Structure formats: structure tokens, C-alpha cells
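Comments concern the structure below.
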Amino acid sequence: MEEPEEPADSGQSLVPVYIYSPEYVSMCDSLAKIPKRASMVHSLIEAYALHKQMRIVKPKVASMEEMATFHTDAYLQHLQKVSQEGDDDHPDSIEYGLGYDCPATEGIFDYAAAIGGATITAAQCLIDGMCKVAINWSGGWHHAKKDEASGFCYLNDAVLGILRLRRKFERILYVDLDLHHGDGVEDAFSFTSKVMTVSLHKFSPGFFPGTGDVSDVGLGKGRYYSVNVPIQDGIQDEKYYQICESVLKEVYQAFNPKAVVLQLGADTIAGDPMCSFNMTPVGIGKCLKYILQWQLATLILGGGGYNLANTARCWTYLTGVILGKTLSSEIPDHEFFTAYGPDYVLEITPSCRPDRNEPHRIQQILNYIKGNLKHVV
């Protein structure tokens with residue numbers, strides 16, 4: 001998408017919004033599972049001078065009322081309580097999903113409110129017509145349920161962002177390209193036809209969260225408004241893009257969305273400790289370009305991504321895609337430069353693992369989805 005060559009006043013609204021403040025990044029850096037990841041991502045975007053081509057907007061912190069548009073008061077109050085005390089052994093915590101993969105560490109409520117607020121801020125920028133694309137790379141925590149934490153996610157900022165967008169946009173399409181099924185977002189909207197959720201993810205026995213088979217299609221009025229594309233290990237860019245484009249083409253025609261929320265978790269990328277898909281940022285970038293050409297209000301979120309350098313590579317490359325910029329292969333010198341060794345390049349090379357996706361099974365899945373979308377009115 002080239003930048004508009006229009007007078008500054010009308011063109012300015014087409015410059016993407018980038019949610020950022022030093023305080024926000026340092027808050028996001030504190031999550032134990034991804035230490036300093038937010039700083040690495042922002043520093044690389046800055047090293048390529050991409051921040052200068054976007055409108056930087058400082059995020060607001062979500063209020064209790066804003067968080068309660070989705071989460072229950074009881075859950076939020078408990079999260080606030082254990083966060084103040086740093087109490088990881090509270091007897092009620094298990095019931096709220098706190099513990100093992102979502103430890104109740106000190107300050108976790110402030111972290112959740114910061115992320116939720118940042119995604120709401122991005123959504124509000126789209127509502128206000130400030131931009132067509134708003135980016136919050138530290139958002140995308142798609143597993144949290146209304147009354148429990150799950151899978152490193154304490155607050156479902158994606159749901160909060162969608163609910164905010166619903167104030168203006170009648171039909172919202174949520175697309176989730178993280179390695180894991182976007183179960184929290186799907187569950188939140190499984191009974192409504194106003195939000196369609198589409199998730200491409202790894203689906204195999206014992207793999208978290210264990211949901212998202214092609215037969216999971218939503219419930220009640222929301223039946224056929226949940227689309228799940230189960231994928232096996234080893235998939236690479238070309239096949240992934242073919243699947244993504246094929247599904248999104250049908251979805252767009254059937255649902256006619258007015259706005260898009262796009263979760264771009266980088267745990268699909270080769271080199272991730274999840275060791276499942278075999279993608280590169282180029283493949284995800286093609287999917288992103290396909291969505292951007294609809295020219296709808298689009299909220300961009302991050303998500304998983306546990307190889308920190310590769311996640312920064314991926315989201316910096318995707319920021320370049322949003323801006324229509326080709327980035328130099330050589331990583332510019334910056335604070336985290338040494339993390340990009342031994343080659344110090346932006347590109348990521350797929351590994352030589354086999355692709356476990358059989359063409360006939362993929363075709364079956366695509367046919368099944370196409371059949372379901374005939375019911376969408």
C-alpha cells in the first residue's frame with residue numbers, strides 16, 4: 001500500500017497509527033514469558049526509521065469499566081487483589097486460571113490494563129477516522145476468557161478492541177494467524193452474527209488449547225460465524241498463503257465486513273521454540289497484503305512469538321508491508337543488534353522439516369468451510 005500522494009491534511013488520515021510510549025513498552029517488557037520482547041520489536045522498527053512514517057499515539061490505560069465490557073467484575077477484582085499482593089498462592093486463583101502458565105505476579109493487573117487500554121486506544125483511532133490501520137504489536141492476547149486467565153493471557157484485549165469497534169462498525173471480521181487457536185475471541189462471539197472469527201492454527205492431540213477443529217462453527221445465532229482452519233506441522237509460506245487467501249476470499253464475500261481485527265502471532269515462524277509451522281514473515285506478509293487491499297478499518301495486533309529476535313524481525317517486516325516499504329536486508333545497528341547474529345539479516349530461512357499437511361485433507365477442509373459459508377446471510 002503506497003502512501004497517499006495527496007495534500008498533507010487529507011493524506012494524514014491514511015498514515016497508520018502506531019501505539020507507543022516508553023512507559024507502555026517497559027510495562028510490556030515485564031511479562032516473564034517474553035522478557036524485553038516489546039523493546040526489541042520497537043527498537044528494530046525504530047532502527048529502520050519506520051516510526052517516522054507513522055502517527056505515534058500514546059496508549060491510555062483501560063479503566064475497570066472498559067475491561068468489564070468483557071471480563072467479569074469478580075475476575076477483575078481478584079486479578080487486582082493478587083496483583084497488588086504478588087500472591088501466587090491465593091486459594092481462589094485456580095478457579096480464575098491463575099497459576100501455572102498465568103502466574104499471579106505482582107503488577108500483573110497493571111500490565112493487563114496497559115495492554116487492554118492500548119488496543120482500545122487503537123480501536124478508537126479507527127473509529128475517529130484518524131487512520132485506516134492502527135497497530136498494537138504488544139496486543140493480541142487471544143486466550144483469556146471472561147472469567148479466567150489462559151495461555152499467558154490475563155486480559156483479552158482483542159475482544160475489548162472488537163467491542164469498542166462495534167460502537168461504529170456493524171460487522172467485524174477477526175482473523176487470527178497465530179500458531180494457536182484464538183479460542184478466547186471465538187468463545188466471546190460464538191453466539192453472535194455481528195462478529196465473524198477466522199482462525200488458522202495448529203490442531204493436533206495435546207496441543208494447546210485443543211479446540212478449533214473445522215467442525216467448530218459457532219452456536220445459536222452465531223452458527224457458521226466461527227471459521228476454523230486446522231493445520232498440521234511443517235507448513236510453509238506458499239501453501240499457507242493459498243489456504244489463507246482461499247478462506248478469506250469466501251469469508252469476505254459471504255460476510256461483507258466493515259472492519260477487521262488481525263492477530264499476527266509470530267509463533268508460526270521457523271525457529272520458534274514451538275517448533276511447529278515452518279513459515280517466514282514473507283508468507284504472513286502476503287496474507288496481510290490480501291487483507292489490506294480490502295481498504296477497511298484494520299486493527300493490527302501481535303500475539304505469540306517466543307523466539308524474540310525472529311518475532312522482532314517478523315513484526316518489523318510486517319510494519320514495512322503496511323507502509324509499502326521494502327526494508328534493507330542488513331539489520332541496522334541498534335541497542336539489540338547482537339541478538340540478530342550470526343547473520344544479522346532481516347530474512348528468516350525455513351528449516352528442512354517435512355510438511356505434514358496432505359493436499360487432499362486441506363481440500364476437504366476448504367470445501368467444508370465453503371459449504372458452511374453458504375449459510376451466512
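Cβ atoms are placed via backbone N, Cα and C, with glycine included.
Original residues only.
Here is what Swiss-Prot records for this protein:
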ACT_SITE  His143  active site, proton acceptor
BINDING   Asp101, Gly151, Tyr306  substrate binding site
BINDING   Asp178, His180, Asp267  divalent metal cation binding site
MUTAGEN   Ser39 to Ala  Enhances the deacetylase activity
MUTAGEN   Asp101 to Asn  Almost complete loss of catalytical activity
MUTAGEN   Asp101 to Ala  Complete loss of catalytical activity. Complete loss of catalytical activity; when associated with F-306
MUTAGEN   Asp101 to Glu  Partial loss of catalytical activity
MUTAGEN   Asp101 to Leu  Complete loss of catalytical activity
MUTAGEN   Tyr306 to Phe  Loss of catalytic activity. Complete loss of catalytic activity; when associated with A-101
Whole-number answer please: how many Å between the C-alpha atoms of Ser39 (mutagenesis position) and Gly151 (substrate binding site)?
22
Using Cα positions only, nearest of the recorded positions to Asp101 (mutagenesis position) (His143, Gly151, His180, Asp267)
Gly151
Integer Å distance between the CA atoms belonging to Asp267 (divalent metal cation binding site) and Tyr306 (mutagenesis position)
6
Measure from the Cβ of Asp101 (mutagenesis position) and count the other Cβ atoms within 10 Å, all protein chains considered.
14
Chain-internal residues near His143 (active site, proton acceptor), provided their CB is under 8 angstroms and they sit 6+ positions away:
Ser150, Gly151, Phe152, Cys153, Asn156, His180, Gly182, Asp183, Gly184, Pro209
Excluding Asp101, Gly151, Tyr306 themselves, which residues in that chain have a Cβ inside 8 Å of the centre of the Cβ atoms defining the substrate site?
Lys33, Phe152, Phe208, Gly304
Same-chain residues at least 6 positions away from Asp267 (divalent metal cation binding site) with a Cβ under 8 Å from its Cβ, in sequence order, are Asp178, Leu179, His180, Met274, Ser276, Gly303, Gly304, Gly305, Tyr306
Among Ser39, Asp178, all listed as recorded positions, which has the most CB atoms within 10 Å of its CB?
Asp178
May I have the list of same-chain residues other than Asp178, His180, Asp267 whose Cβ is within 8 Å of the Cβ centroid of the recorded divalent metal cation site, in sequence order?
Leu179, His201, Lys202, Gly265, Thr268, Met274, Gly303, Gly304, Gly305
Output the one of His180, Tyr306 that, of all these recorded positions, has the highest number of other Cβ atoms within 10 Å of its Cβ.
His180
Max CA-CA distance, Å, over listed substrate-binding residues Asp101, Gly151, Tyr306
14
Under a three-state DSSP reduction, the secondary structure at His180 (divalent metal cation binding site) is coil
